[in-house]
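**Student:** First the structure, then my questions, so here it is.
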Amino acid sequence: MATSVSTIGAANKAPLSLNNSVAGTSVPSTAFFGKTLKKVYGKGVSSPKVTNRSLRIAAEEKDADPKKQTYSDRWKGLVQDFSDDQQDIARGKGMVDSLFQAPTGTGTHHAVLQSYEYVSQGLRQYNMDNTLDGFYIAPSFMDKLVVHITKNFLKLPNIKVPLILGVWGGKGQGKSFQCELVFRKMGINPIMMSAGELESGNAGEPAKLIRQRYREAAEIIRKGNICCLFINDLDAGAGRMGGTTQYTVNNQMVNATLMNIADNPTNVQLPGMYNKQENARVPIIVTGNDFSTLYAPLIRDGRMEKFYWAPTREDRIGVCKGIFRTDNVPEEAVIKIVDTFPGQSIDFFGALRARVYDDEVRKWVSGTGIEAIGDKLLNSFDGPPTFEQPKMTVEKLLEYGNMLVQEQENVKRVQLAETYLKEAALGDANADAINTGNF
């Protein structure tokens, strides 16, 4: 019988004894195979009560065949792997190097996925779905925004990625709305700014606000949530529209601040303080109608990547299908409406849909009475009125569309401002109505 002896008391180097008992033969240290301990006491000892200052405790191996006992060892799973997922995908074929084994409960020897689940996940492909809640996102628009935002979070070797993406194009083409759809698609809650915040009565306030919003977005990214800074109509707040606008200190500071952030995106400081810790890089998305009004060094290629948004016929049809998606307008009717007004912006079709409700509102006003409109809308216990969805036919939509086009033409053709400057009276203000017989 092999026993291992532990000693208590550093001063006594002789074998310890209890009631004049002699210690057994010591056993060299070996791997511990057993799962139980057996205490051995000397002859004449009936209880483990200690009466002397010395004590001997021996551990004894259980009488068992070492080969048979190894297969019943509870730690065997750390070396050998018999789980279904490992065998099915032929990774190790039941034997996995202990280097890749984790502690019990977290190791690869616990089956998590079957082989068909591994295959299904491996075959899963990324789908560039360009719809969100029934709204259409132009593929080229989504591609530009997604690639730009993704590039700014990647560390590409020896590549300088522009921090700012400038989306510009004609009025009412849905630039801001398309950006918001892409943000929602990517799960981004952007930090928003508008052109009205780029001017202030105090010099330097807009530039400071840009830095504050940028650092706010950087803090969101530091916490693990993707974010970006979105500035609407940058050219309206920081651009120069000929002689109609005055170039102020704040215009200059806004352009200079954006240039500085684009050059040092991870070192954006607030005025009056300096923090050595770098902030996260935040991609900036700006929209506008004409970037030629901006400061030229700001829009150079190294700082701003420019994207001209001009929706194609397919894009216009896709967006209009989203506008009329709840009105049961057939696709053929939407295509006909888009082709009838090819030169109109996308915003035109939203205004066209709103015009259809004019008849319903007019009926409610005539039934309620003009004097009681305020009470019915604001002070009624029943709340504001609700309308049944009017039926939208192609004929009605085309009729209202032609009315909107005529109003646009009147604004461009009549130009009363020039007449007012020339004469004190109306002059030819009513000439258009007289010629058309509507005077």
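Residue 1 is the first one shown; counting continues down the chain.
Each Cβ is built from the backbone N, Cα and C atoms, and glycine gets one as well.
If you look for the noted substitutions, you won't find them, since the model keeps the original residues.
Relevant sequence annotations retrieved from Swiss-Prot are reproduced here:
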- Gly169, Gly170, Lys171, Gly172, Gln173, Gly174, Lys175, Ser176: ATP binding site (BINDING)
- Arg211 to Ser: In clone PTA1.1 (VARIANT)
- Ile226 to Met: In clone PTA1.1 (VARIANT)
- Ile335 to Val: In clone PTA1.1 (VARIANT)
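What does the local environment look like for each feature on the list?
**Tutor:** With a 10 A radius on its CB, Gly174 (ATP binding site) counts 25 other CB atoms from all the protein chains.
Within 10 Å of the C-beta atom of Arg211 (variant position) sit 17 other C-beta atoms, taking all shown protein chains into account.
Just so you know, the Cβ of Ile226 (variant position) picks up 17 other Cβ atoms within 10 Å once every protein chain is counted.
Counting only residues at least six positions away in the same chain, the Cβ atoms of Ile317 sit under 8 Å from the Cβ of Ile335 (variant position). Reduced to three states, the DSSP call for Ile335 (variant position) is helix.
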**Student:** Would you pick out, from the binding-site residues Gln173, Ser176, the residue whose Cβ has the largest number of other Cβ atoms within 10 Å?
**Tutor:** Gln173
**Student:** Any same-chain residues 6+ apart from Lys171 (ATP binding site) with CB under 8 Å of its CB? Would you list them in sequence order, or say none?
**Tutor:** Asn289, Ser345, Asp347
**Student:** What is the set of residues, excluding Gly169, Gly170, Lys171, Gly172, Gln173, Gly174, Lys175, Ser176, whose C-beta falls within 8 angstroms of the centroid of the C-beta atoms at the ATP site?
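**Tutor:** Neighbours within 8 Å of the Cβ centroid, excluding Gly169, Gly170, Lys171, Gly172, Gln173, Gly174, Lys175, Ser176: Asn289, Trp309, Ser345, Ile346, Asp347.
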